[in-house]
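Here is what Swiss-Prot records for this protein:
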type: DOMAIN; residues: 59-95; note: domain 'LRRNT'
type: MUTAGEN; residues: Arg170 to Glu; note: Partial inhibition of BMP2-induced cytodifferentiation; when associated with E-219
type: MUTAGEN; residues: Glu194 to Gly or Lys; note: Rescues the inhibitory effects of ASPN on BMP2-induced cytodifferentiation
type: MUTAGEN; residues: Arg219 to Glu; note: Partial inhibition of BMP2-induced cytodifferentiation; when associated with E-170
Amino acid sequence: MKEYVMLLLLAVCSAKPFFSPSHTALKNMMLKDMEDTDDDDNDDDDNSLFPTKEPVNPFFPFDLFPTCPFGCQCYSRVVHCSDLGLTSVPNNIPFDTRMVDLQNNKIKEIKENDFKGLTSLYALILNNNKLTKIHPKTFLTTKKLRRLYLSHNQLSEIPLNLPKSLAELRIHDNKVKKIQKDTFKGMNALHVLEMSANPLENNGIEPGAFEGVTVFHIRIAEAKLTSIPKGLPPTLLELHLDFNKISTVELEDLKRYRELQRLGLGNNRITDIENGTFANIPRVREIHLEHNKLKKIPSGLQELKYLQIIFLHYNSIAKVGVNDFCPTVPKMKKSLYSAISLFNNPMKYWEIQPATFRCVLGRMSVQLGNVGK
């Protein structure tokens, strides 16, 4: 249960907009989670996203002790310094701190020694500051850092020398234009990368930038991509590229991502998806193609036996064929659709044959008609 509480707290901290929980509620949640590890933990626990091993020594929340940065609240190895108008990282952060919350301040720069000695640091939250620079040696001693939140700042590049222990990096809404080749070198624990709302173009992703990295979730929405990047990790389970400038999806674009389960391409400029494209992602369960310029249902959907959700609303689709969604081979086993959205397309909905949706969970799973008309 403790690990889920930690996940909930960190998810709230990364949400947009952020509504800070009361200090009392935050303390109660963290007390349940932050008693899990200490400096004597072995490497297996250090490499766990949600450490569960109990400490060898009894736990004492260090708000029993006087050491705490001025104006902050310290409890259960958490240092909570958000919304204080800080212009720099405060001193006197206890060495055994597991989580530092510095969001919603006015910090412009992270210096080399700001987190020096925090060898147990697990999560660092720096969302919504004015960061333009992070020293390349800042994270050399934070070798247990698993979650780093840098969203809503003014960073022009992904920080160098990130800890190899990092599992989640969120750098949404910054000014990042390039992902350099060695940015994630050796970061085998990185599983989640969220970097939407950055002015990133396709040529800004250098060849080999993700080489050797096992990332499961990447979101590069609200950027300047004109096509699906080809050099992302083949381990991807989720790829979200919504709100870009992608106009076509070619056969080779998804060939590298055969394990993909969720694909987000909504709110682009897609007019054509090449035949056979979706055969390259046979495990996909959810596809978002809403708010594009498609004139027909993409081919190959009926062959995706795990596909359950397909969003095609707000396109230019004029016709739906009886076999566009469901298998034509009687013995083929396919998951039932739980959602097919086709509303706000210039089609004559009354002409769609009932058999078109023979592999749908129920009538409520299909959305037709023109909303607002």
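Each Cβ is built from the backbone N, Cα and C atoms, and glycine gets one as well.
Here the original residues are kept at every noted site.
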Model confidence over the domain 'LRRNT' (59-95), averaged pLDDT: 84
Rounded Cα-Cα span from Arg219 (mutagenesis position) to Glu194 (mutagenesis position), Å: 5
Number of Cβ atoms other than its own within 10 Å, given for Arg219 (mutagenesis position): 20
Integer Cα-Cα distance in angstrom, Arg170 (mutagenesis position) to Arg219 (mutagenesis position): 10
Other CB atoms, at most 10 A from the CB of Arg170 (mutagenesis position): 22
